[in-house]
Amino acid sequence: MLQIRVFNYNDPIDGENIVELRYHNRSPVKAFQIVDGIWIIPERYNFTNDTKKVPDDRALTILEDEVFAVRENDYLTTDVNEKNSFLNNITKLFKRINSSNIGNQLLNYISTSVPYPVVSTNSIKARDYNTIKFDSIDGRRITKSANVLIYGPSMKNLLDKQTRAINGEEAKNGIGCLSDIIFSPNYLSVQTVSSSRFVEDPASSLTHELIHALHNLYGIQYPGEEKFKFGGFIDKLLGTRECIDYEEVLTYGGKDSEIIRKKIDKSLYPDDFVNKYGEMYKRIKGSNPYYPDEKKLKQSFLNRMNPFDQNGTFDTKEFKNHLMDLWFGLNESEFAKEKKILVRKHYITKQINPKYTELTNDVYTEDKGFVNGQSIDNQNFKIIDDLISKKVKLCSITSKNRVNICIDVNKEDLYFISDKEGFENIDFSEPEIRYDSNVTTATTSSFTDHFLVNRTFNDSDRFPPVELEYAIEPAEIVDNTIMPDIDQKSEISLDNLTTFHYLNAQKMDLGFDSSKEQLKMVTSIEESLLDSKKVYTPFTRTAHSVNERISGIAESYLFYQWLKTVINDFTDELNQKSNTDKVADISWIIPYVGPALNIGLDLSHGDFTKAFEDLGVSILFAIAPEFATISLVALSIYENIEEDSQKEKVINKVENTLARRIEKWHQVYAFMVAQWWGMVHTQIDTRIHQMYESLSHQIIAIKANMEYQLSHYKGPDNDKLLLKDYIYEAEIALNTSANRAMKNIERFMIESSISYLKNNLIPSVVENLKKFDADTKKNLDQFIDKNSSVLGSDLHILKSQVDLELNPTTKVAFNIQSIPDFDINALIDRLGIQLKDNLVFSLGVESDKIKDLSGNNTNLEVKTGVQIVDGRDSKTIRLNSNENSSIIVQKNESINFSYFSDFTISFWIRVPRLNKNDFIDLGIEYDLVNNMDNQGWKISLKDGNLVWRMKDRFGKIIDIITSLTFSNSFIDKYISSNIWRHITITVNQLKDCTLYINGDKIDSKSINELRGIDNNSPIIFKLEGNRNKNQFIRLDQFNIYQRALNESEVEMLFNSYFNSNILRDFWGEPLEYNKSYYMINQAILGGPLRSTYKSWYGEYYPYISRMRTFNVSSFILIPYLYHKGSDVEKVKIINKNNVDKYVRKNDVADVKFENYGNLILTLPMYSKIKERYMVLNEGRNGDLKLIQLQSNDKYYCQIRIFEMYRNGLLSIADDENWLYSSGWYLYSSGWYLDNYKTLDLKKHTKTNWYFVSEDEGWKE
């Protein structure tokens, strides 16, 4: 691990790692070498040829290239404490970066190389501008190579974070250069993931800048001219953005770099560019420097390049792969992934007001980053009071009253899409195909996977940048910053109201005093724009429920019920979804998006759903995108008389052409994906942010009305403290509903974006590609015909191959999964994503430790009497009936639900069957999970049934009891049966609570009268109140979600636990090979499996005898599962695949009866009906397939027999008296096999087989 040096600003100069640096011919500054080649300079950055000066009136002016700015001239200029804090903060970030694999590799790369020197026959020298100068302790002037200098923010803006190449050309052409990094660790941007907002981790953003510096150092900054250009047509409401270099997108990494990857692969490093690296390597190898330092420099370069020296020849292919590793393996996203840091989904994203924080140890550590997480709710993140931003005035005349309405909008909030110019003039031509052409196949593998798995990082694996020509040292510094021209127009006149007017109409004025005036919610946009006491809402019911109370509520209960009504109406309207099958690949339409954002309101009488169905996805676009066209030229084959006389080379040329054709299709697809991303998806992403803003405005307006009602409350004054709590909880409930709705909105928007790509853009190029295919086929046919005499018998094969692959009716399929992420997988597994997003607590076992597996690291105490045992999938928790067998979970805000906060609890539980020892507990309720003092909730057991109880602060109690009996629910639902049951309890505090077992609804009760079940008590997992001290329970995956799942989601949640192909035994645990089981039939529970020898047939016949039962009380009758006796058979399933110990669906195995051998079909020597009966035989294999023809959540399986014409399912004979025996013989039923899927499975159970292992939870 690289050693990070630690300094204080007042440490004395040592002339080695702490120096007084003279740089850019400026006054000396104190610099600290944190690792070799990287220096920290705790000063403001003021070394630039930028002629734009910071205005004196800093509070009112923002420069053209900025979105947000903070002006402060004094910071980091004279205060030693500020300088020391800056130095310590950067050091902390370096330690955090260095603690990751990627970060450590990055710092090693930077610290073990220098920009490529000037090379001649007898000399190797560094360029002067890539060095720093300082005085040694003894007064000598020292010149030393340097790679990176890290400064504080620039003089013009404290929010600056950027990397400047000291020579912009040499950063791209292979020579390489030193970099200045401008950085502020305390001012942090705010980003979004889904509907959540978070603050960037400064270690992640510093890593981003260091990667830029690495590219500059090696001279491999993206050399192409391609940029994402953003139009400046201000009359179209297009925002003003800098051009985004592909260098920026690739340095960030993530999904966006994958999208543009195929588009840039070809131009990234042309072969002649890489070949020159080999030439430079030879030049260094052949030089003969005189001075020791130069010899050492030469040897270090040779050591770094040796991995690419293959027997004296420079391996350009391997070197190019190495460059690609650096490009696609080292990026900010991969660093964030390794450190589990939240980062934005896309490089280009809406910027939100930044935050300020100190990086003290109680706020930020090297290991965890932000101790309390990155959410903007973290109180350590402060609002920046003196933040300024660039605005534009939008003016429009209303349609009804003809009033000119002007609003101020941040330019950052305007739309931005890629300019078509950035995609034009792309060369899709190809050189003539040769027999040895290097053709790459389309792949979806990750460069990062290759990078991390296949690269070993040590000094010999570094490589220096290589000059293309002998360099002439420039006389001045080149400033490489892009400063685009921006339209300075500050006011825009428009014909109609825009989305921004609608959003502004939903916003409460900053100066509005909600304690004195009521803010009315109205459904008229013009009424709102003309009256500051009104806000616009697209939600009619919500407006009615908010406005119906003028003022003067006189009772706390009435106030509470009014809050509930408002929340309920708002939530119901947010949950609106219109299912549709009229627009391809769209699951549903969110109908209020139109009226919220003024989309399509002039169409279909304001019906957004109908307008969307009629016009499609394009209705969402604020600006109609203009796409660059593609010009394709047919592939041609290089013809050479000598080569074309060789059959193998002719065939290679044809095959390479066909492979290149596939590559071309994928290249064109990738080009269209890049345009879609820059012109369509950016607009869709803006729409998502606009809806987030809209719902936020709605909540603010609703809360303002609540505060108004509180200030005008006519009841007792001592009620107001309680009412404040109600309002606080109501705001949480409103935000929860909005976040939930945003997930539906986001899905609708993302599906719309992908639909446009699949159904509009991709088809638009297919006809062009088919013409390309036809022209290419013509060239191939001519080439094959010309060389038919050489091909001989392969002529027909080659022609058939061309005809097949270039058939006009075929095309190369576009793989939607090739679009990196974009939530496609999330859309497919939306329930899983939603549950993960809402999971706030998950008690389980990991690495033999009981912990919170949700990622929230909830504090819990596990007492010594709690055991970890084998469970439903792996290890699970066992609670015993003793004082030390308990788990105490300290509650945090995430799991403290009150008033209006919905939640769901789900868990797996295995409770032993009631036996005689349990009689002393009959009629007694005892606790399993308790979070109740004077109020709260708990889960308990009574007479083998589960009890869910809620109690509010006024003592009102709601109970749900399963009320099942053993006899009618033993297999499926009864809790005390020793079988794993999945319990789900949903609590919708505005309506009801519901209890489910195994995904099926058992009971539901209204909880509308309950008023607050929150408390500060811990959640205690403990058997408390029972008399039987031998009792125990097994508990697994106890999860709490911060929303109430609906009925279909509960069913899906239960089914999600059965995605594996592993079959399960009678108890619900994995079925295992070579383990002893009793095998019982569902039709005759309690009927033991026996065998009998029939001498006249010479075989042992297995059969099931009559059911045997026993009583544990006068009202509970229980079937025997364990059977004793010399003729009772236990079985083992014998593995034929040797994969692992678990039995999976469709495994072929032997069912071995422990006494008499394998279960097989009788030999075909008796009557036809008897040939289908099963016998036991030591010498023959049964080759039975264990299958599951019903849903995966069943704890039984079917057994299929394969035997010539007697295929069937293992069943029991209808005639119990066959062979004069009192029982049911086993046979192969072809009828059941043919008809199983059409049968009433509640009646037809004879082919369902359980495997029962002996367990301490079931005693007989």
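Cβ atoms here come from the backbone N, Cα and C positions, even for glycine.
Remember, it's a predicted structure, so these values are computed and weren't measured experimentally.
Annotated in Swiss-Prot:
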type     : residues               : note
BINDING  : His208, His212, Glu248 : Zn(2+) binding site
ACT_SITE : Glu209                 : active site, proton acceptor
MUTAGEN  : Trp1096 to Ala         : 70% reduced toxicity when injected into A.aegypti larvae
MUTAGEN  : Phe1202 to Ala         : No change in toxicity when injected into A.aegypti larvae
MUTAGEN  : Trp1218 to Ala         : No change in toxicity when injected into A.aegypti larvae
MUTAGEN  : Trp1224 to Ala         : No change in toxicity when injected into A.aegypti larvae
MUTAGEN  : Tyr1227 to Ala         : Nearly abolishes toxicity when injected into A.aegypti larvae; when associated with A-1100-1101-A and A-1173
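Overlay of Swiss-Prot annotations on the structure.
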residue	record	CB count, 10 Å
His208	Zn(2+) binding site	23
Glu209	active site, proton acceptor	21
His212	Zn(2+) binding site	21
Glu248	Zn(2+) binding site	19
Phe1202	mutagenesis position	14
Trp1224	mutagenesis position	23
Tyr1227	mutagenesis position	25
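Between the C-alpha atoms of Trp1224 (mutagenesis position) and His212 (Zn(2+) binding site), the distance comes to 77 Å. Within 8 Å of the centroid of the Cβ atoms of His208, His212, Glu248, where the record puts Zn(2+), the same chain has further Cβ atoms from Thr163, Glu209, Ile211, Glu247, Thr251, Tyr252, Glu332.
According to its DSSP assignment, Phe1202 (mutagenesis position) is coil. The separation of Tyr1227 (mutagenesis position) from Glu248 (Zn(2+) binding site), Cα to Cα, is 70 Å. In the three-state DSSP assignment, the secondary structure recorded for His212 (Zn(2+) binding site) is helix. Distance from the CA of Phe1202 (mutagenesis position) to the CA of Glu209 (active site, proton acceptor) is 65 Å. The two recorded residues Tyr1227 (mutagenesis position) and His212 (Zn(2+) binding site) have their Cα atoms spaced 73 Å from each other.
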